[in-house]
Amino acid sequence: MSFRAARLSMRNRRNDTLDSTRTLYSSASRSTDLSYSESDLVNFIQANFKKRECVFFTKDSKATENVCKCGYAQSQHMEGTQINQSEKWNYKKHTKEFPTDAFGDIQFETLGKKGKYIRLSCDTDAEILYELLTQHWHLKTPNLVISVTGGAKNFALKPRMRKIFSRLIYIAQSKGAWILTGGTHYGLMKYIGEVVRDNTISRSSEENIVAIGIAAWGMVSNRDTLIRNCDAEGYFLAQYLMDDFTRDPLYILDNNHTHLLLVDNGCHGHPTVEAKLRNQLEKYISERTIQDSNYGGKIPIVCFAQGGGKETLKAINTSIKNKIPCVVVEGSGQIADVIASLVEVEDALTSSAVKEKLVRFLPRTVSRLPEEETESWIKWLKEILECSHLLTVIKMEEAGDEIVSNAISYALYKAFSTSEQDKDNWNGQLKLLLEWNQLDLANDEIFTNDRRWESADLQEVMFTALIKDRPKFVRLFLENGLNLRKFLTHDVLTELFSNHFSTLVYRNLQIAKNSYNDALLTFVWKLVANFRRGFRKEDRNGRDEMDIELHDVSPITRHPLQALFIWAILQNKKELSKVIWEQTRGCTLAALGASKLLKTLAKVKNDINAAGESEELANEYETRAVELFTECYSSDEDLAEQLLVYSCEAWGGSNCLELAVEATDQHFIAQPGVQNFLSKQWYGEISRDTKNWKIILCLFIIPLVGCGFVSFRKKPVDKHKKLLWYYVAFFTSPFVVFSWNVVFYIAFLLLFAYVLLMDFHSVPHPPELVLYSLVFVLFCDEVRQWYVNGVNYFTDLWNVMDTLGLFYFIAGIVFRLHSSNKSSLYSGRVIFCLDYIIFTLRLIHIFTVSRNLGPKIIMLQRMLIDVFFFLFLFAVWMVAFGVARQGILRQNEQRWRWIFRSVIYEPYLAMFGQVPSDVDGTTYDFAHCTFTGNESKPLCVELDEHNLPRFPEWITIPLVCIYMLSTNILLVNLLVAMFGYTVGTVQENNDQVWKFQRYFLVQEYCSRLNIPFPFIVFAYFYMVVKKCFKCCCKEKNMESSVCCFKNEDNETLAWEGVMKENYLVKINTKANDTSEEMRHRFRQLDTKLNDLKGLLKEIANKIK
């Protein structure tokens, strides 16, 4: 089957699944979207399903009362029943079929649970029964059927057996399987029902289990309550009482089964009547052909046997004859242990050997059996063991989480691979093992040296492995010849992103794109939206707009591996994404891109656990990027540095450094290789061995540059222009430009201070005019940065400070120009003074490059955030105290200025130790207040009839004490603790934080024009003129993308691929060494434990 056909087939199956409605009762919910009305369903059942009634009374000679051999008394027979005295009773001759009178919903009165039930003849056609289950009771077509048998009587559930049953139910739930049991509240069936109930309670209703019980109608206790009333119309609800205290030999029905099929052959008290119909139903299901089955177009069915006696033996025998594989639990006792022990016999199987095993495991049962029946048992066992390839044995003592799953999958695989029509169907066998995630079997049985696999043969199963998140199978297919690049066509990627991509992830991606306005996020969102082109979204105005499509699909067609990697990363497919990452080109860039995407998405996820998983995976990819780059750098520094600046359109045109910074991957930026690269950029052509003081000295004594005082990384090519080359290389170095800017900025601040303090006149003097020209140069530089960075310019706090400083300076000039007005001139000077503070604080940013001062500056920045939190808490305390104090002391103060002083200013000063003096009546000074409110004094406190302060001191003084205690001790110490935590956090990663912040300064000066201040202004004029000339001539830049097409890029990526393989080998070797070390430690512990046991025995013997 071609991949396109497989994909269309998967799409059809998905649509069929959406169109069908699953109806479950008891632990399953009933569907409300029925294709038939209740009356149609009743008509269908009455037309196709029958009950059986005995119409010939044959007296049972062994019975004491007048009872027929069918088990019913003569009075319980219908009117007109004939008397039969000579013939042997047979249900086919002596019973007659009538329309069934027992079907509908069954409600268990004890627990109030519901289920579906029907009474049907033992001769009912299996096809009609299957139609009832799937089309009328709306059960989804099973992906697997598990027929559980054994342990109907005297069954005691062991803890390990309960674990096996729990795993069996989990498999049924996860695989969409049907479980077939005896359906009674007795023995094995009772415990199966309880496990079904426990698993149903712990999971959502959409994942409920289908547990079908098939029991004999004549063995059901209280079955009269299941018969419909004569006047009942439509569907019937039967009220069934579970009477556990009844000593009746009959069984009660189990309340945890979802569907009950009650098989009737006209008898009462005759067990095993249902066996024939159950076998027919199992055979019909196993032979039914369905589309898209991973079992050769059939529904897989497996018999699960434990314990049991004769009926279990017959059930296993029938299953084996019908080519149904069987899983037997060794250690569960009785017939299961007999079969398990005989499977291990290597010699030819003799009757005596079989009988020996029967006597060993079933001594009482075999001793009571007639010889003929014993021979029948031996015959059945031999028939079973002739098809030993259909038997799979698991040991109850070794019951683990995967033992049941492995056993069922292995049983199905053996049955499938040994069948005549499917033994050469390698693709079908591989699908089966993929469905059950059996990698070892696939490795050992299918991918052998006997067969050569083509890439096209593995494409269908590869797609299944991707959507089922089977990373080990994906790796296996890649190792066996699958070409991932050829497999990832546009149709495949469209199918993955449109039908196997979480809508929630898509919404989170869209939220992140809108929130952070990030280039990579926008690119990835457009890429995903291009595949999900049928998706529509509604904008804020309520209008519909189509998804944005990528106009250039080349990033997708040229980089399908990166698109698949992004698909896996966005959905947090941890192990699968790692397998795909190993196949991509530009692994370092891909790892950093994954880290950035995951960290950004984690910020917008509402689920804390999901956000934590994304953060954890992001950190893993950062670690991979660090380790891989370290491997590359240790091999070749120059090529490793080329990797840092390599960009790819599949990641929005970003390079490794940009993605690492945007993802805040400080560990990567702090790597020696990255820092050495930044240092090369920082010093330019100047050798890094040159001392900084030499470079700074050359700024003041320029001729030293050409005298060999400063060393350079390389020698000039043209000897005649050697001196010119030295000067150009020196003054274009970012470090020299930075140093010159520092000198210039300090000179600018000194000039600014001189003008403010000594030379500020009504008419500007030359120093002030020089100051204006220097600020103009700063203004031009900020305009250039804004033009280059766009909106991102204002994301940097220092840029905001620069803009604010320039804005204040312009405002100061505006006031300064009105020199005729003294007040305006003074206002201008005040604004200049405030602006000087901003420009001076801006000096802090320059020294972030210092290894010693840089971390301290970062601490200051983070402590400012702590101060804002502190001020919020302090404001609550301050306003509460200030309003209460003012209201207690004074009445109807109308002056806002004094209200502000009393409510805000004075409580604020109290935090610094200035205790309010107006809360103590004994020391209150009326000379410093006013009663009229007209003077520049605070309002006096309210007086009583004796002209004494009215306020109660027993309130005001304790109030001040509590306020001082809360602010000066509690809040201030809280702030100190916050500062301590912040400093400690930065101190722990002192080196990383500084190196990360250093990157921004290096990039800032590397992106600037390499011309010292203030001469750079001429370059700005030249750039403006050039831009205007281009606009007038309407020149267009038609350069096309050359991503990954340059020879140097291909060589670098090929070399990185080799380094990646070395890195992966080291990881695997390290993991193997760790495992070996653990095994060695366990062996040492085992030896020590044995020595201790021996020592304890010696001590015990001495005591005796």
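Using the three backbone atoms N, Cα and C, a Cβ is placed for every residue, glycine included.
Sequence unchanged from the original; the noted substitutions are absent.
In sequence order, L843, I846, F1013 are the residues near Y745 (mutagenesis position), counting only same-chain partners six or more apart with C-beta under 8 A. Under the heading of mutagenesis, Swiss-Prot lists Y745 to A and annotates it as follows: Abolishes ion channel activity to cold stimulis.
Quoted from Swiss-Prot, the note on mutagenesis experiment I746 to A is: Does not affect ion channel activity to cold stimulis. Secondary structure at I746 (mutagenesis position), taken from DSSP and collapsed to helix, strand or coil, is helix.
Per Swiss-Prot, Ca(2+) binding site is recorded for E782, Q785, N799, D802. Listed in sequence order, the residues of the same chain lying 6 or more apart from D802 (Ca(2+) binding site) and placing their CB within less than 8 Å of its CB are L778, E782, R842.
Here the residue is the original one, but Swiss-Prot notes a mutagenesis experiment at this spot, N799 to A: Abolishes ion channel activity activation by icilin. Does not affect ion channel activity activation by menthol or cooling agent-10. In the three-state DSSP assignment, the secondary structure recorded for N799 (mutagenesis position) is helix. Proximity of N799 (mutagenesis position) to non-local residues of its own chain (separation of 6 or more, Cβ distance below 8 Å) is seen for E782, Q785, W786, Y793, given in sequence order.
On its own chain, N821 (mutagenesis position) has no residue at least 6 apart in sequence with a Cβ closer than 8 Å to its own Cβ. Under the three-state DSSP scheme, N821 (mutagenesis position) falls in the coil class. For the published mutagenesis N821 to Q, Swiss-Prot gives the following note: No effect on glycosylation or ability to form functional channels.
Among the mutagenesis results in Swiss-Prot, H946 to N has the note: No effect on glycosylation or channel activity. The residue drawn here is the original one.
Experimental mutagenesis at this site is recorded by Swiss-Prot as K995 to Q, annotated: Decreases in sensitivity to PI(4,5)P2. Listed in sequence order, Q666, I669, A670, Q675 are the same-chain residues at least 6 apart in sequence whose CB falls under 8 Å from the CB of K995 (mutagenesis position).
Cβ neighbour count for R998 (mutagenesis position) (all protein chains, 10 Å cutoff from its Cβ): 21. In the three-state DSSP scheme, R998 (mutagenesis position) is classed as helix. Under its mutagenesis entries, Swiss-Prot includes R998 to Q with the note: Decreases in sensitivity to PI(4,5)P2. Insensitive to icilin.
For L1089 (mutagenesis position), other Cβ atoms within 10 Å of its Cβ number 10. The note that Swiss-Prot attaches to the published mutagenesis L1089 to P is: Abolishes multimerization and channel activity. Reduces cell surface expression.
Close to the recorded Ca(2+) site, the chain also has D781, W786, Y793, D796, W798, T803: residues not among E782, Q785, N799, D802 whose Cβ is within 8 Å of the site's Cβ mean position.
A separation of roughly 74 Å, to the nearest angstrom, links the Cα atoms of L1089 (mutagenesis position) and I746 (mutagenesis position). Applying an 8 A CB threshold to same-chain residues 6+ apart, the list for I746 (mutagenesis position) reads L843.
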